[in-house]
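Below you'll find the structure, written out as structure tokens, and then a few comments.
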Amino acid sequence: MQLSRRDFIKGLVAVGSASVFLAGYSETVDRLVKPRYTEVKPDSVGRIVHSACLGCNVRCGIRVNVVQRGGMEVVERISGNPYHVYNRYVSKEKQSRRYEPLPYNTPITEGLKYSGTLCARGEDGIHYLYDPYRIIVPLKRAGPRGSGKFKPITWEQLINEVVNGGVIEETGERLPGLKELFAYGILSEAGFDANAVLSEMKKDVDAIMEIAKDDTKSYGELTEAINNFKAKWSAKLGEKGLKLEDILIDPDRPDLGTKANQLVYMRGRGQGHADYFYQRWTYAFGSVNWLRHTSSCQLGYYAGNKIWSGYHDVQADPIGAKLLLMVGAQMGRLHPGATGQGLIVERAAEGELKVYYVNPTAPRTTANGNIVWVPIRPGTDAAFAMALLRVMFERGYYDAEFLSYANTDAARKAGYPLNTNASWLVIWEGDRKGEFLKGEDIGLGSDNPVVYAGSFVTNDSVEKAEIFFDGYVETKEGKRRVKSALQILKEECFSRSVEEWCEICGVDVAVIYEIAEEIRKAMPNCGTIVHRGAGMHTNGEYNVWALRCIDMLIGNIHRKGGLMTRASHTNYNKELYYVDKSKFGEPVRWGPPIDRHKVAYEDSLEYWMKKKRGENPYPAKRPWYPLTPEESYTEMFAGIAEEYPYPIKALIMYYANPVLSANFGVKFIEVLKDTSKLPLFIAITTSINETFLYADYIVPDTMYLETGTMGINYLYATSASVTLAEYWRSPAVMPMTQLVGTCPNGHPKYASMWEFLIDIALKLKMPGYGKGAVKGVGAYDGQKFDLYCAWEYIMYVFANAAMDAKKRGLIPETVSDEEVDFVEKNYPIARFKDIVPNEWRYVAYGLARGGVFTRYEDSFDERGYSKRKPWTDTVYFWSEKLAKARNSVTGEKFYGGPKYLPPATYAPLGTERRFYGTPLREIYPESQYPFLVVPPGSPLFTKHRSMFYYWLKQVMPENFAVINPEDAEKLGIESGDVIKIVTPTGELEVVAAVEPTVVKGTIAIPVGMGRWADSAVKKPAYFRLNDGSVAALVSELPDGASLPSDAVNPVKQLDETKKRILFTKSDRRYYDDLGIDSWRFSGVTPNVVACVDTSLDNWPLLSWIGAAQVYFFIPAKVEKTGKRKKFEMPNVWW
């Protein structure tokens, strides 16, 4: 009998400690799982499409096999795309060391002989397409919000009511239309040149803000300027029958912007051209509120990186590294995911790579002893970094030459791609503490930073300077103490002994010294891979920055094995057809976003009005986040609830489920249920989840094997470390949602996000849509092209990319008929080649390979530096921007460098004033809550959008709480016991799995389950909440499904045999009649009882700087329930 890899792994996981098993049986394991490969030939009766997966957000390539079944095309199989840099090709000759994709120029007929690796999630994408709970027609609420009652409406009614307003007939509620908020349209209909008016109005607002920030101007002068503004524009608008309040949110606060800002577009999972498309739409509406779910994704990691590097996504090159420190980065989950990270495991198993896996949970493989688990206490990652940095400083394990270069030109002249600010001097006392000493401060007539190089000089006047300096300098303000940026870091590291740092983080002292020695041997070809486990804490940005100081010290940046950002991509938005997200004639917009990201409180009129009245401007009503690179779920909902900084009238939410995916996101139900705070809520989705249950309108969307998220996308850092990489996603099958019309150019339109936004834009007459709405650029300069449907937009994108790739020499000048014929016979999108006839042959070449990719071996110069352009000039050990930024509640300045700070609230609960709040362990001491719950990701499931993965659910039908054996023994807990986890916000019951794969004092509950709404509703019984208001809303949930049968379930169209194959373990009521199958709503999520910030009205806990959701710090105690549950250890797969 040949043991399959899947069967073997299932058996392997049954062993309590996989690492112990592997240690003794590695040779046997190697023989058992060594696969046999045969050439895979194309199906003679089917189609093959190379596209991109969206089982998670890693963006691997896929090969989709489509065949005829019962007269209908169906997806039969999904495997890996061998051309894609993540999947890596497989052949009989490459059964190990599978590190490379197929060469990009491999003819498609040859490429079809090979396959690429792919994880289980990618293979089970079939069940996302064929999901009985999918919505296929537009729906309208037919009862109170949250009742679960919806009725089908026509596409035309949907568009008309969203634009002009509608009525919930069953309750009598009036729903506003977007037309009421479309300031550009209101001005245009009145006969104004809308953008001329808005542009002049914004200039006037800017002038008001200049007066506000001028210390010589009084409160009276400021109010006079505002009154003059109101008088001017009331008169101008009145000439054509308009009032100022028809255009502005609040004429007394003109800095808040136009009424268009009262529309929020919030997306959950985003992909390249879906993102560009609806960002373009939001800007065409004139709103600043295009928001993303990043606070629930990796925003702490992003914000931390942005501070020190100027770019948000930076990781170590896993292909060229000799050593990796994976800190808070989960094996098999983080980019490049289970598929791409197979390369890390394989390199480690082959002895080419050493990995230290610093995480509260184990990696579940030792790779022949080369992946070493370093258990750590949640939230103490900066303490670990400080211990390691201290040893590196003590032993001189750093690149002093690299660190000494004071400016970028000098560093590049010496062969480095950039410099650090290690030598820049920081003022260390007085009101300007934390700011850089500038040339003008000491009479040098320059605003450049000052360094010490035998004397005090500006950094641009010398090549090298002292990296360790602590002394005094005479300034215009008197004698001041100054320190170099690296001196400050060194002193922070030496503020505690290695033993004291280890006492905080729980890491063995000997391990710190061991890692330091391994760094010495591997530098500079080593680096850190950091992610959610370190970043998604209140102190997350400081954690990330402290860890990245390891990389800066050894000078590994922008080189093989070291830190790199994302690969570049083609000019896919503006090579020939200008489809970029801005500068297409959109309305002028201004004002702070509702979540206040990238905007300082000190730049608001609210702040300056208070200050000029002589009031303390602090606290602000909610925090502002000037240094975060992206947006926040929690602060969006808090802003809506508190109407701060202004009320919101309409929310369009796409591909999202914040109620379940955010920590304590159940609080958001209060906002979603309240029609006075949120008058219009539109959901664009494939099914009705826990958030969309409260929507007024449901727009059916397509998924990624259809037109959903089609287009081109970059890959996350390091993008396999190549110079250019992008996937091209095109449909494998045509959409199963309703055909809603034909565009004027004869192309079919299917119900989806794409066509909904286009049709709304056409009805509102938004700029950038319709006849001649897309301008030609480059070779097409002066020409205009139509935008009436999704196919036109996407074909312009593919044409742009293909022609740029041709210009770069990646797509050949002459494309063979064989390549074009393959695409025209296999790809549904080929039927729209008429849109880009001149570029079609080159588009076909890229489509045939699922994207454009370069090769790793061509991506570095002879010295090992990346051929990519460096993303920045300088990286930072100290940030003046952060040191000058203030906590919006206390008004205190943030600390401007890497530092260990305990996880804490945003503001102190008492009278103390500082830039961070009360430590959480003071509020929730270990004596009351001895455990911390963490929610690691699962290699099988993706947060809370994986319930349709039928095959995966058979492997892992529910999740569990993993508890360390020593903790379990003290509590008398065994695997299979149902335990009660009690947190400050509530309690949940979950089955226990006793394993040594989690650090003592920590409980791990893999996320991805615990659902209660997905078109059908199954009232949750596994948790109880302490918040009476939220608990009452949960108790009001309906139980069951009340959707019309013709509104859902595209599976009914399939051949009976195909249905039985797809759903082998389910009653036909599940796939024919929307019956509730128990596996769909099994398991738990710890998010419902996660921590809140008691200093901010009990909203979900966030990071201080980036507003990231805090997932990995849930204080808890454990109680036995006396109940047991049948529990199969082979199903412990996380």
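Easy rule for this one: first residue shown is 1, then count along the chain.
Just so it is clear, glycine is given a Cβ too, placed from its N, Cα and C backbone atoms.
For the mutagenesis experiment R6 to Q, the note given by Swiss-Prot reads: Does not affect TtrD binding.
In Swiss-Prot, the entry for mutagenesis V15 to Q states: Strong decrease in TtrD binding. The structure shown retains the original residue.
S17 to Q appears in Swiss-Prot as a mutagenesis experiment; the accompanying note says: Does not affect TtrD binding.
Record note (Swiss-Prot) on the mutagenesis of V20 to Q: Does not affect TtrD binding.
Positions annotated as domain '4Fe-4S Mo/W bis-MGD-type' by Swiss-Prot: 46-133.
Annotation for C119 ([4Fe-4S] cluster binding site): same-chain Cβ neighbours under 8 Å, separated by at least 6 residues, are G55, C60, G337, A338, T339, P939. Sequence annotations record features per position, and here Swiss-Prot assigns [4Fe-4S] cluster binding site to C53, C56, C60, C119 based on sequence analysis.
For the binding-site residues shown (C53, C56, C60), fewest C-beta neighbours within 10 angstroms: C56. One way to see the shell of the [4Fe-4S] cluster site is to take the Cβ centroid of C53, C56, C60, C119; the remaining same-chain residues with a Cβ within 8 Å of it are L54, G55, V58, R59, I62, Y86, L118, R121, G122, G337, A338, T339. Confidence across the domain '4Fe-4S Mo/W bis-MGD-type' (46-133), taken as the mean pLDDT and rounded to a whole number, stands at 92.
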